[in-house]
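Just lifted these from Swiss-Prot, have a look:
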DOMAIN    2-59  domain 'PQ-loop'
MUTAGEN   TRP48 to Ala  Impairs glucose transport
MUTAGEN   ASN64 to Ala  Impairs glucose transport
Amino acid sequence: MENLIGYVAAFLTTVSFLPQVLRVVMTKQTRDISRNMYIMFFLGVVLWFVYGILRSDLPIILANVVTLFFVTIILYYKLTEGNQT
């Protein structure tokens, strides 16, 4: 049961990034997104991923791999967009 809760929580928190990723990819605009927040979030997700590996916790690992992918897309657009903040 606790694994099911972990998978559902991981799914919901990870999928919550999908609308933002889709908007950024479609509009190519990140002006209203905080660069520093996403950099700190990226680093936090990397640490969660490492923690999941160290604990062999599949829900944590899977959620953070997908979240890293989404956050990397947003950060890529943010960092390559120019001087917009």
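Placed from the backbone N, Cα and C atoms, the Cβ positions cover glycine too.
Original residues fill every noted site, and no substitution is shown.
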What residues, ordered by sequence, lie under 8 A Cβ-to-Cβ from ASN64 (mutagenesis position) and sit at least six positions away in the same chain?
VAL45, VAL46, TRP48, PHE49, GLY52
I'd like the per-state residue tally for the domain 'PQ-loop' (2-59) from DSSP, helix first, then strand, then coil.
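Looking at the domain 'PQ-loop' (2-59) with DSSP, the answer is 47 helix, 0 strand, 11 coil.
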